[in-house]
Amino acid sequence: MDRFVWTSGLLEINETLVIQQRGVRIYDGEEKIKFDAGTLLLSTHRLIWRDQKNHECCMAILLSQIVFIEEQAAGIGKSAKIVVHLHPAPPNKEPGPFQSSKNSYIKLSFKEHGQIEFYRRLSEEMTQRRWENMPVSQSLQTNRGPQPGRIRAVGIVGIERKLEEKRKETDKNISEAFEDLSKLMIKAKEMVELSKSIANKIKDKQGDITEDETIRFKSYLLSMGIANPVTRETYGSGTQYHMQLAKQLAGILQVPLEERGGIMSLTEVYCLVNRARGMELLSPEDLVNACKMLEALKLPLRLRVFDSGVMVIELQSHKEEEMVASALETVSEKGSLTSEEFAKLVGMSVLLAKERLLLAEKMGHLCRDDSVEGLRFYPNLFMTQS
């Protein structure tokens, strides 16, 4: 902790903000200290920590002071952490929260998640070393320490050791890649054989497809799901998480909405999305918050709330006038319809069918007969035969 210096938190000239995350606690080695709830900012030059309650409490450390970083997984009652190993403090260091420390590393505890994306972006900055190409003001230059990530190796022995480490890392990556590829090929082969079997039976008409084969085929399709679902561990628990989730929802719901006439109830969306996400289940609250951002992000979907409180997702191209005109035409053909009868005719849920009929009634195209037999809708003759 003696590597940190007090700062205003303002970015210097040529310094750019990369990512930030709330709810981060700092450990001095394994020891808990008073800095337990703050916002951690990563710039091209520094790690900056600002207290969430007292914004005047702000400190920073140069990325050039970092030797290397590593991840520490979450445990029972413990948050995931990033361990940051540091060079010794320079002799001309400016004042900070600690003048000395026995530890050569700190831990960043992410109580509100987001550590995966933060670790990735920090690793990128340590690799690219942009602080070397974009010098900033003298106030930061004076605190520049030894260059991180470099192994002090002299002569042929050092070169050989470095080459050996690089070779081992390459071998490990290749082995893992081929192992994953083998598993993928086995699964793909099973899917191809099953698909051919079903297609041949349909083509040759040599018998019905058994129920077991249908279930197996559907399970393969569902297991494909979303390849990389948006999670709190990746994007944290704030607005960024809901924005990324909204973009992913727009991608996976486009085709199902087109197949269902351009509209789906939020309950249907919830079931469909969680089925595709597999183990990474989504809470109803997160789904609603993400759907509220669809229109603001100019995505092809939008959230709509009917007067009854029913929430639906619909395509931006879905027109209310066409929906009402279609409902009026169907009811006029049959003379009168209940919500259940209308739902069977148009192939949608009873909930959405009722909302469509109520909307047509609100616009004056239909009228109702609410009796002991239930709610029945009729064409409004005052409008159609005027």
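Yeah, the Cβs are placed from backbone N, Cα and C, and that goes for glycine too.
What you see is the original sequence, not a version with the noted changes.
The model shown is predicted, which means the values in this text are computed figures rather than measured ones.
Among the features that Swiss-Prot reports, domain 'GLUE N-terminal' is placed at 1-88, with the record citing sequence analysis. The domain 'GLUE C-terminal' annotation in Swiss-Prot covers 105-138. In Swiss-Prot, the entry for mutagenesis Leu10 to Asp states: No effect on interaction with ubiquitin. The structure shown retains the original residue. According to Swiss-Prot, the mutagenesis experiment Val67 to Ala carries this note: Reduces affinity for ubiquitin up to 10-fold. Here the residue is the original one, while Swiss-Prot reports the published mutagenesis Phe68 to Ala with the comment Reduces affinity for ubiquitin up to 10-fold. One mutagenesis experiment catalogued in Swiss-Prot, Glu70 to Ala, is accompanied by this note: Reduces affinity for ubiquitin up to 10-fold.
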Winner by Cβ contact number (other Cβ atoms within 10 Å) across the mutagenesis positions Leu10, Val67: Val67
Leu10 (mutagenesis position) versus Val67 (mutagenesis position) - Cα distance in angstrom: 25
Euclidean distance between Cα atoms of Glu70 (mutagenesis position) and Leu10 (mutagenesis position), Å: 27
Assigned element (helix, strand, coil) containing Val67 (mutagenesis position), judged by DSSP: strand
Other parts of the chain folded back onto the domain 'GLUE C-terminal' (105-138), taken as Cβ under 8 Å at six or more residues beyond its ends: 1, 12-15, 18-19, 21-30, 37, 40, 42, 44-45, 47, 62-64, 66, 68-69, 71-72, 79-86, 147-149, 231-238, 241
Cβ neighbours of Glu70 (mutagenesis position) where a neighbour is any other Cβ within 10 Å: 11
Phe68 (mutagenesis position), number of other Cβ atoms within 10 Å: 13
Overall pLDDT for the domain 'GLUE N-terminal' (1-88), taken as the rounded mean: 87
